[in-house]
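Student: The mutagenesis experiment Gly333 to Ala is recorded by Swiss-Prot, whose note states: Loss of interaction with ATG8 and ATG12, and no more ATG12-ATG5 conjugate. Defect in Cvt pathway and autophagy. The mutagenesis experiment Ser466 to Ala is recorded by Swiss-Prot, whose note states: Loss of interaction with ATG8; when associated with F-486 and A-490. According to Swiss-Prot, the mutagenesis experiment Cys507 to Ala carries the annotation: Loss of interaction with ATG8 and ATG12 and no more formation of ATG12-ATG5 conjugate. Defect in Cvt pathway and autophagy. Positions annotated as active site, glycyl thioester intermediate by Swiss-Prot: Cys507. Under mutagenesis, Swiss-Prot gives Arg550 to Ala with this note: Loss of interaction with ATG8.
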Amino acid sequence: MSSERVLSYAPAFKSFLDTSFFQELSRLKLDVLKLDSTCQPLTVNLDLHNIPKSADQVPLFLTNRSFEKHNNKRTNEVPLQGSIFNFNVLDEFKNLDKQLFLHQRALECWEDGIKDINKCVSFVIISFADLKKYRFYYWLGVPCFQRPSSTVLHVRPEPSLKGLFSKCQKWFDVNYSKWVCILDADDEIVNYDKCIIRKTKVLAIRDTSTMENVPSALTKNFLSVLQYDVPDLIDFKLLIIRQNEGSFALNATFASIDPQSSSSNPDMKVSGWERNVQGKLAPRVVDLSSLLDPLKIADQSVDLNLKLMKWRILPDLNLDIIKNTKVLLLGAGTLGCYVSRALIAWGVRKITFVDNGTVSYSNPVRQALYNFEDCGKPKAELAAASLKRIFPLMDATGVKLSIPMIGHKLVNEEAQHKDFDRLRALIKEHDIIFLLVDSRESRWLPSLLSNIENKTVINAALGFDSYLVMRHGNRDEQSSKQLGCYFCHDVVAPTDSLTDRTLDQMCTVTRPGVAMMASSLAVELMTSLLQTKYSGSETTVLGDIPHQIRGFLHNFSILKLETPAYEHCPACSPKVIEAFTDLGWEFVKKALEHPLYLEEISGLSVIKQEVERLGNDVFEWEDDESDEIA
């Protein structure tokens, strides 16, 4: 090097942001920060011992652990505190006055540095995260400041200080959080002290540059603070310490005596924005959509819109309880298909279909999970496979099973007993049961079993231009109030409604939009219900939790109704529950073959007899009145 020159500087760091950094930023933005764009702390551990030979600066590696307050450092690593400002809108990021922003950060470093010279080093990242496209815009800045008077105009080599290099390196290894040290009157390396350096005039700085005889721009920060502490200092000795080879010593001269030694808000030049890969002073853009696992992207994207609800509209919405709910769909037809699509849109991950039918040629146009090639194949398995094609991380299962129906005589008792056992096991394994089958009698056994297992039931049923959506009231021993089930309005036990029906009665003849309306309301009722552990609560963060919703398309009206449980209900009355508890399958078998048996157990037969007696009394009274008139 020449005998005398103006001191020049190299960039402080070269940034490397790992994909895990952006993934953690995405998680924090969605789940924690939301609309908060204020400063968030970062921590980086610099490895100054293992710098690649091809690198001109120390790599600044940022990973998901950079967001941790206590980022565990390894031996000889140097901790560095920084921050990130993640903007909500791309235009905010673009229109930010970058120079003013960096100047403000430099003033913060200056204010920290005049209290402790080791605190005048930091870094900052400004960013915008496009979470839909997985594109991240960011720019790293390392605030490097220099007051006019602290410009080093003359530097000359000082070979006599080379013997201090190893001592300084060892001192920095022990004092890993320090960036500067000084030489005292006894030629010992000690912590920075402005009273001592005023006399010895020897300053050693830890360096992050690898360029020969060119220190990093961070040196300007330390020299500015040094001159503030010792305003009359002109000539001094400067040691640039690198943990590997390349340390050097200089005789240095400040441009002038500091005229602003008492100023805490000095006039200073600030630089530090990192250049991009093209060598331009501009932000960088990272597109992770092609780098991340598509399944990981799908998993996060499914929850994106749901989590955005919590940013502004519903901050108290509990999405985890919905996501972790295990749902059983009894019926994989029109209702089952639409309900399942609404469930996965709400983030439900576990769905089991139960159906014993196959896809007919009339189904694909109305049942959203099937297409023409599926005709003739089992519905339940196909529905589960279709959900997995839509979202591969779904835990979807299809079970081909015939639900034993009341009023239908046993054909194969062994097989139907197995179906009963399997159905009861499925109901036990799931949290919410949707009854989406196409006959009243097929709803009886699931209603009974769900009541026995105290499971929440959501019922959806269709008419030509009407629909019913209702939830069954769970048994609550602490409350005398219990809502009615699907059968609580019946005055007779369910019977065979499928035999001897014409074609228009066997097929589901409804206005096509009715199924979609009922399905969506059924799922929305479930999500509202899940927001509170008390099924009888009137409102949640999502609003009301009605018992029944009845819709009529002929005048486009909706009614919300509530009815209590009926003490003689053939599905949920205490006597029916008691009989099933005592007899199990034997009770079910008798009820299937002899509906009148169920009426006797529930007490409906007594009600029928009383009604008939009252009717006879009325007729006798009318006959007496006629005789008198005559």
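Using N, Cα and C of the backbone, Cβ positions are placed for all residues, glycine too.
What you see is the original sequence, not a version with the noted changes.
Keep in mind it's a predicted model, so treat the numbers as computed, not measured.
Tell me about the setting of these features in this model.
Tutor: In the three-state DSSP scheme, Ser466 (mutagenesis position) falls into the strand class.
All protein chains shown were included, and the count of other CB atoms within 10 Å of the CB of Arg550 (mutagenesis position) stands at 17. DSSP assigns Arg550 (mutagenesis position) to a strand in the three-state reduction.
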Student: Mind telling me which of the mutagenesis positions Gly333, Ser466 has the densest Cβ neighbourhood, counting other Cβ atoms within 10 Å?
Tutor: Gly333
Student: Could you measure between Ser466 (mutagenesis position) and Gly333 (mutagenesis position) for me? Cα positions, answer in whole angstrom.
Tutor: 18
